[in-house]
Amino acid sequence: MTTMTVHTMGVHYKWQIPEVLRQQLWLAHNLREDLVSLQLAYDDDLKAIWSSYPDVAQAEDTMAAAEADAVALSERVKQARIEARSKKISTELTQQLRDAKKRLKDARQARRDAIAVVKDDAAERRKARSDQLAADQKALYGQYCRDGDLYWASFNTVLDHHKTAVKRIAAQRASGKPATLRHHRFDGSGTIAVQLQRQAGAPPRTPMVLADEAGKYRNVLHIPGWTDPDVWEQMTRSQCRQSGRVTVRMRCGSTDGQPQWIDLPVQVHRWLPADADITGAELVVTRVAGIYRAKLCVTARIGDTEPVTSGPTVALHLGWRSTEEGTAVATWRSDAPLDIPFGLRTVMRVDAAGTSGIIVVPATIERRLTRTENIASSRSLALDALRDKVVGWLSDNDAPTYRDAPLEAATVKQWKSPQRFASLAHAWKDNGTEISDILWAWFSLDRKQWAQQENGRRKALGHRDDLYRQIAAVISDQAGHVLVDDTSVAELSARAMERTELPTEVQQKIDRRRDHAAPGGLRASVVAAMTRDGVPVTIVAAADFTRTHSRCGHVNPADDRYLSNPVRCDGCGAMYDQDRSFVTLMLRAATAPSNP
């Protein structure tokens with residue numbers, strides 16, 4: 001058995017994107033847009049097939065009417081709350097909205113039932129349309145690769161990402177959530193890929209093979225400087241930095257039919273094991289403010305880790321609560337003491353016994369993210385003021401041409417994106433008008449604020465995610481079994497929004513703190529670390545444990561009282577912390593002897 005792993009290498013921040021790479025990103029973007037167009041046309045044709053059946057068409061008419069009623073009532077409720085400056089409004093109006101949503105839900109189910117009746121009859125027509133979609137997608141390969149310059153591995157990567165997005169959207173629709181594919185403009189970001197082909201029985205594509213300048217894959221991917229991981233662990237940090245600075249050579253499509261390569265100055269932080277079988281690599285280019293960043297992701301197959309069979313059982317329950325030190329995102333408990341590193345004890349809190357505690361996202365991260373939001377707010381206000389100035393100037397003067405056409409004040413009044421005004425500032429920079437100086441002064445300041453905003457946000461989120469990875473590493477190094485609850489943060493958030501009576505500003509502040517803490521990210525890091533290190537992971541249903549008192553076993557009612565902490569148990573009358581009770585029950589269920 002083997003496991004897939006991805007090693008990421010950062011590309012030097014001063015590296016300039018070559019024109020051949022920019023062209024490949026542009027082709028990959030156009031391919032993705034064509035795939036979206038084909039999929040949207042397929043969805044429309046599939047809907048037309050269902051609508052051709054009278055019963056389904058009638059159900060769709062009913063659903064459309066119910067949806068229109070629900071939207072209209074939602075707007076009335078929204079307006080009533082604005083006028084009342086409170087969540088508490090007419091009970092009759094809110095009941096009408098609930099009834100409208102219930103009718104819409106029933107109408108959607110009626111359509112699904114009508115489709116189920118004619119599903120077999122429409123099978124041939126659906127299959128024919130699916131075959132046509134597959135043929136259209138296949139034809140794009142000839143357009144972009146055989147007759148164009150896009151590298152075939154990049155084509156496969158874009159197509160795989162597209163199919164993954166289609167499956168995700170189908171799953172969201174099946175759960176009743178609105179979702180659809182959208183077109184995007186090209187901003188210079190994207191992904192290109194290479195794949196290392198190997199015939200059955202051929203030697204593995206090991207790091208040593210890729211480090212060989214005369215190796216089999218030298219014209220696809222060459223990663224020099226490989227160091228055995230055991231030797232790497234014995235090197236100092238300075239030695240690792242120096243040894244890890246290598247230049248990767250990677251295939252990058254073609255220009256007029258001629259193969260092209262690019263050189264990537266990367267920093268390696270860890271090396272793959274000697275027996276790893278490297279299957280390919282992706283160069284991911286992202287845009288941070290107005291600057292491009294790149295990273296190289298190398299994918300490989302490695303042998304499975306030996307499963308862990310000894311160690312304490314650790315239970316982890318997600319949530320979010322405000323504390324003096326930050327936002328508590330989880331409660332944990334172990335059946336044996338855990339050794340928490342000194343540097344993490346302010347984040348992974350532990351009691352005197354060393355068997356339980358909470359995980360807290362430091363308040364400094366919240367303050368840093370709040371600062372970036374304040375910068376974004378300042379930029380938005382400055383943009384509004386600039387828009388008014390440009391509109392006023394255009395109303396009183398004859399405007400210079402913009403993109404070979406006169407620019408109207410009514411057009412600029414509709415602009416919302418800062419990029420539009422930045423483009424206008426560049427276009428009118430040297431025309432000698434008063435408005436050009438105003439535009440350029442705004443652009444010069446906004447560019448700096450945008451960089452501060454995005455870099456500050458990126459660093460704060462990176463700090464949070466790194467803390468989560470460190471916590472996951474601490475648990476995986478010591479635990480023999482990990483229990484994680486299946487609490488859905490999104491569902492809890494939506495439920496809280498529906499029932500809250502707090503002012504909108506207060507609720508938005510709570511939502512921002514929850515989003516900044518991202519409890520789900522901690523669970524993802526823990527599960528990934530356990531899977532990598534061979535530690536068994538069990539997902540525990542949170543449905544009953546959240547309301548059960550661990551001391552007396554009483555299951556309390558599911559009402560709003562139990563959103564606060566602590567609460568009083570209706571069974572024994574004692575006050576208790578429901579989060580600590582939850583992890584206690586998780587451990588008790590895991591260690592209880594199974595019935596024969």
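Start at 1 and count along the chain as shown; that gives each residue its number.
Cβ atoms here come from the backbone N, Cα and C positions, even for glycine.
None of the listed substitutions appears in this model.
For Arg112 (mutagenesis position), the number of other Cβ atoms no farther than 10 Å from its own Cβ, over all displayed protein chains, is 12. Quoted from Swiss-Prot, the note on mutagenesis experiment Arg112 to Ala is: Less than 10% of target DNA-binding in vitro, in vivo no change in silencing when crRNA targets a reporter gene promoter, strong disruption of silencing when cRNA targets downstream of reporter genes. Loss of target DNA-binding, disruption of all gene silencing; when associated with A-111 and A-126.
Annotation for Arg126 (mutagenesis position): same-chain Cβ neighbours under 8 Å, separated by at least 6 residues, are Leu46, Ile49. According to Swiss-Prot, the mutagenesis experiment Arg126 to Ala carries the following note: Less than 10% of target DNA-binding in vitro, in vivo no change in silencing when crRNA targets a reporter gene promoter, strong disruption of silencing when cRNA targets downstream of reporter genes. Loss of target DNA-binding, disruption of all gene silencing; when associated with A-111 and A-112.
Among the mutagenesis results in Swiss-Prot, Tyr141 to Ala has the note: Loss of target DNA-binding in vitro. The residue drawn here is the original one. Reduced to three states, the DSSP call for Tyr141 (mutagenesis position) is helix. Close to Tyr141 (mutagenesis position) in the fold, though at least 6 residues off in sequence, lie Trp152, Phe155, each with a CB less than 8 Å from its CB.
Where Swiss-Prot documents Trp152 to Ala as a mutagenesis experiment, the accompanying text is: Loss of target DNA-binding in vitro. Taken residue by residue with DSSP, Trp152 (mutagenesis position) is part of a helix. The number of other Cβ atoms within 10 Å of the Cβ belonging to Trp152 (mutagenesis position), over all protein chains shown, comes to 15.
Here Swiss-Prot notes a mutagenesis experiment, Asn156 to Ala, with the remark: Less than 10% of target DNA-binding in vitro. Around the Cβ of Asn156 (mutagenesis position), 15 further Cβ atoms fall within 10 Å across all displayed protein chains.
Swiss-Prot lists Gln195 to Ala among its mutagenesis entries, and the accompanying note reads: Less than 10% of target DNA-binding in vitro. DSSP classifies Gln195 (mutagenesis position) as strand under the three-state reduction.
All protein chains considered, the CB of His317 (Mg(2+) binding site) has 27 other CB atoms within 10 Å. Residues or ranges marked as Mg(2+) binding site in Swiss-Prot: His317, Asp579.
Per Swiss-Prot, Zn(2+) binding site is recorded for His549, Cys552, Cys569, Cys572, and the stated evidence type is experimental evidence. Around Cys552 (Zn(2+) binding site), the same-chain residues at least 6 positions away in sequence with a Cβ under 8 Å from its Cβ are Cys569, Gly571, Cys572, Ala574.
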Cβ neighbour count within 10 Å of Gln195 (mutagenesis position): 19
Distance [Cα-Cα, Å, rounded] between Gln195 (mutagenesis position) and His317 (Mg(2+) binding site): 40
DSSP three-state assignment for Cys552 (Zn(2+) binding site): coil
Densest Cβ neighbourhood among Cys569, Cys572 (binding-site residues), 10 Å radius: Cys569
Alpha-carbon distance [Asp579 (Mg(2+) binding site); His549 (Zn(2+) binding site)] in Å: 10
